[in-house]
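The NADP(+) binding site annotation in Swiss-Prot covers 57-62, 114-115, 136-140, Y151, K211, H237, R242. Residues annotated as active site in Swiss-Prot: T183. According to Swiss-Prot, the feature active site, nucleophile maps to E185, Y207. Recorded in Swiss-Prot as a mutagenesis result, G232 to E carries the remark: In ye4; resistant to Bacillus thuringiensis crystal5B toxin and reduced brood size. Resistant to C.cinerea galectin Cgl2.
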Amino acid sequence: MPTGKSESSDISEVVGNMEISKVEGLEACIGMSHEVSTTPAAELAAFRARKVALITGISGQDGSYLAELLLSKGYKVHGIIRRSSSFNTARIEHLYSNPITHHGDSSFSLHYGDMTDSSCLIKLISTIEPTEVYHLAAQSHVKVSFDLPEYTAEVDAVGTLRLLDAIHACRLTEKVRFYQASTSELYGKVQEIPQSEKTPFYPRSPYAVAKMYGYWIVVNYREAYNMFACNGILFNHESPRRGETFVTRKITRSVAKISLGQQESIELGNLSALRDWGHAREYVEAMWRILQHDSPDDFVIATGKQFSVREFCNLAFAEIGEVLQWEGEGVEEVGKNKDGVIRVKVSPKYYRPTEVETLLGNAEKAKKTLGWEAKVTVPELVKEMVASDIILMKSNPMA
């Protein structure tokens, strides 16, 4: 497995059917964090020509799509996954052509690591020497952040700092291009509609507050150390690979189960919440384009169209031939089918202590500067997700 340095610094093991690298060796970065250098253009060009990407959060929705994209473009892709008692690599297992016999010439490698462990991050950066870093790892569930605020800050805020500082400590500040997955939750209690790169932030959750620190520390390293460090302020983006606890996937999974007679109804929170939903596959293309631009900058990535959770439900149930009729208000609101069977209920337990009522992005800057524009519509997205979940639930009702 490639590590970018000596073979002796890499120890590998096979876990399940995936080979994971445990990187050792910190010497290259000791005492370097305060040195300043100007990298010659030829050296910089040769470094970047290697096309080596490091992805944190590679086992998630975005990480898996991004890995596919980068591999298709000829990159060597390294991903960081956390060691745990259970496997969470289902979204990326297909990227291994022959995982058991997979050796050093592979284009795809996984490494154990954690955003709370700075020494581990320094070792990985030192050994891999990535040309591009895509920082997607986070505790990204807004409601969970109210239950785990300190952990959310440790991973989402300080974790971003640790990764940036690992690059700086290894004297790769002027060579590595860094992408930080920022979020539309920064806008929270929105100050204008739609939201652009110039809209003031007003975070409304521990998650959003932690991500705001992440946003500004990226800007700080860009300005302080001349690092090619960028924020992608991504509005909600979904896919069949979306985590099961997020509202869109919760809806499409439940609709699939209902269509197969495995479930009767679904409980949700704020049905009136308005969101700008896009497809994750398109959004990772924007991430890549951000790092190919001539200069580092921050970009809103969004569709510019808005739907409520209620409308998302309507679209999902329409895919199984059911038209919902809505009755009541607030926690008393229900959605019934034509036979009067309640399909959607509202439960107070899914409300957040501070709600974000509306998010709508203005991605004109990305369109003009990067040539990026969302193409998949919400009805198309819902159709794909419901169809995928029906296939999943047919084969494995307990999934």
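Just so you know, the numbers here start at 1 and follow the chain as drawn.
Placed from the backbone N, Cα and C atoms, the Cβ positions cover glycine too.
Just so you know, the substitutions we noted aren't modelled in this structure.
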Excluding its own, the Cβ atoms lying within 10 Å of the Cβ of G60 (NADP(+) binding site) add up to 24
With neighbours defined as other CB atoms within 10 A, the best-packed of the recorded positions S140, T183 is T183
Between the C-alpha atoms of Y207 (active site, nucleophile) and H237 (NADP(+) binding site), the distance in angstrom, to the nearest integer, is 17
Counting other C-beta atoms within 10 angstroms, the emptiest spot among the recorded positions D114, E185 is D114
